[in-house]
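Novice: Swiss-Prot lists these features:
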type	residues	note
MUTAGEN	A2 to S	Complex stability is significantly decreased; when associated with S-76, same residues as in M.tuberculosis
BINDING	30-33, K51, 87-91, G415, 479-481, D495	ATP binding site
MUTAGEN	E76 to S	Complex stability is significantly decreased; when associated with S-2, same residues as in M.tuberculosis
MUTAGEN	A109 to C	Forms inter-ring disulfide bonds. Prevents ring separation and leads to the formation of high amounts of symmetric GroEL:GroES2 complexes
MUTAGEN	D398 to A	Can bind ATP with normal affinity, but is defective in ATPase activity. Binds non-native rhodanese, but cannot release the protein
MUTAGEN	E461 to K	Temperature-sensitive lethal mutant. At nonpermissive temperature, the rate of general translation is reduced and a defined group of cytoplasmic proteins are translated but fail to reach native form
Amino acid sequence: MAAKDVKFGNDARVKMLRGVNVLADAVKVTLGPKGRNVVLDKSFGAPTITKDGVSVAREIELEDKFENMGAQMVKEVASKANDAAGDGTTTATVLAQAIITEGLKAVAAGMNPMDLKRGIDKAVTAAVEELKALSVPCSDSKAIAQVGTISANSDETVGKLIAEAMDKVGKEGVITVEDGTGLQDELDVVEGMQFDRGYLSPYFINKPETGAVELESPFILLADKKISNIREMLPVLEAVAKAGKPLLIIAEDVEGEALATLVVNTMRGIVKVAAVKAPGFGDRRKAMLQDIATLTGGTVISEEIGMELEKATLEDLGQAKRVVINKDTTTIIDGVGEEAAIQGRVAQIRQQIEEATSDYDREKLQERVAKLAGGVAVIKVGAATEVEMKEKKARVEDALHATRAAVEEGVVAGGGVALIRVASKLADLRGQNEDQNVGIKVALRAMEAPLRQIVLNCGEEPSVVANTVKGGDGNYGYNAATEEYGNMIDMGILDPTKVTRSALQYAASVAGLMITTECMVTDLPKNDAADLGAAGGMGGMGGMGGMM
């Protein structure tokens, strides 16, 4: 086992604070509408330019292991805030630094660290309740656009695009961000259900100019099995041909003789058919087939429930107004499934989301809800260079997370004003002893830090602005973009309540752990460990000499 380096008490805390400050100072320059850029060197390719707090935090690794421990713990604050609300990483880092700095001063002055932590926790719990009381619902497009604009560093086009996307696909809809091809940002909306499976044979194409298969009012056969024998399908094909409608086959696979016969029938014009593989794998494929069945009013033909393909009738087939299939995707538009059945299926999947333990499962389930409930919107980010594209894409993703958080828990006045109001309301909060009171004061003082940092990044004097804002009430605050005072909500400076709440809670959680740290242990650097080993060996040799 490698030799360890151990530090205690004040020595440990000083080192830890140094690491916290390095990381926080690098991150906090990005805060606010006039936040600065940070350039990150990459081992290959061009450097990345970003104003995203968590991207900066992730890059920081310090040489001194004790300092690095402090930095990594604050990095955890940024990551947790990002995971919970998708934004507010810089605010969380600024709050953590402020609480840790003031808290460690109090510990150095002889306060009891455990009581300080209890005081901080008490203040934060009360602050969260006050934030909820200040919160106003965010339901209209204008408010959604304003939240998106603020989170995307005052880029109005991004805010408007996100609001438009939410209008088109609903609050539950899936909105994805992709690289665009031009200089302008674009919004693409895919109505209906789309999944990532294309046609099984290019001979199904009936729109050569677009390279797509388009079926108007088709029947849809859903089979949870491989189809290789055409005889299984003859009864269904004959019934569909008599009805004079096209047929879409969605199965685990269609191969060999079955696929060849379908192609020949299509080319001869006997019956218009297209076949695609079912989306997903394993249990997820079964679930997605069931989703499509619910959407189209059909039944999944599955041998597991004793249904055979030869006995399928037109009643077992789903229907839709239109289906478009290209090389990679299939889109089913306006399925004829009953609204009540679709809503029941959506409620069932939402229940599974509540119970899901992994982020991946949760994300996949949310995609399924969106496909059933509304559709998918794609924001295509335009930029002149790849470096700008990466930076802008990160901002759009942040803005998207922020708007979702705003819809979920509402909004409060932005620009750090909500925390200032909360702190002033809690001025009379008291703990069980004097040390806890100091902890409460530490937390309340730290709540001014985001506003002060926003002002500092503008090049103004933080204390002057903070005192002016404290002198006002309600939503009165400082608009750093225009450098004027006024009602933050009227000026469209909004923060999602969830983002502010998460930032405060995670900052206080990690700060409390660091304030109560009394000992730090790390591996000795390799050179020091080698020197120790060499010294031990020399002593042994001296003993040998004595024996001679």
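Glycine is no exception: its Cβ is also placed from the backbone N, Cα and C atoms.
Although substitutions are noted, the structure shown does not include any of them.
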Novice: Say you check the Cα of D495 (ATP binding site) against those of the mutagenesis positions A2, A109, E461; which is nearest?
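Specialist: Out of the listed candidates, the nearest Cα belongs to E461.
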Novice: Within 10 Å of the Cβ of E76 (mutagenesis position), how many other Cβ atoms can be counted across all chains shown?
Specialist: 17
Novice: Which ones, of the mutagenesis positions A2, E76, A109, D398, E461, have a Cα no more than 10 Å from the Cα of G415 (ATP binding site)?
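Specialist: For G415 (ATP binding site), the mutagenesis positions whose Cα atoms are within 10 Å come to none.
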Novice: Give me the count of other Cβ atoms within 10 A of the Cβ belonging to D398 (mutagenesis position).
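Specialist: D398 (mutagenesis position) is surrounded by 26 other Cβ atoms within 10 Å.
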Novice: Could you check which of the mutagenesis positions E76, A109, D398 is the closest Cα neighbour of G32 (ATP binding site)?
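Specialist: When the Cα distances are compared, D398 comes out closest.
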Novice: Show me the subset of A2, E76, G88 whose Cα is within 10 Å of D398 (mutagenesis position); these are the recorded positions I mean.
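Specialist: Final answer, ordered: G88.
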Novice: Can you tell me how many other Cβ atoms are located within 10 Å of the Cβ belonging to A2 (mutagenesis position)?
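Specialist: Counting Cβ neighbours of A2 (mutagenesis position) within 10 Å gives 8.
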Novice: Which of the three DSSP states, helix, strand or coil, fits A480 (ATP binding site)?
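Specialist: Reduced to three states, the DSSP call for A480 (ATP binding site) is coil.
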Novice: Can you tell me the CA-to-CA distance separating G88 (ATP binding site) and E461 (mutagenesis position), as a whole number of Å?
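Specialist: Cα to Cα, G88 (ATP binding site) and E461 (mutagenesis position) are separated by 23 Å.
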Novice: Of all the recorded positions here, A109, A480, which one's CB has the most other CB atoms within 10 A?
Specialist: A480
Novice: Of all the recorded positions given, E461, D495, which has the fewest Cβ neighbours within 10 Å once its own Cβ is left out?
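Specialist: Ranked by other Cβ atoms within 10 Å, the recorded positions E461, D495 bottom out at E461.
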Novice: Near the Cβ of T30 (ATP binding site), how many other Cβ atoms are there if near means within 10 Å?
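Specialist: Excluding its own Cβ, T30 (ATP binding site) sees 22 Cβ atoms within 10 Å.
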Novice: Let me spell it out: for each of the binding-site residues (G32, G88, G415), count the other Cβ atoms within 10 Å of that residue's Cβ, using every protein chain shown. Which one has the most?
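Specialist: Of the binding-site residues G32, G88, G415, the highest Cβ count within 10 Å belongs to G88.
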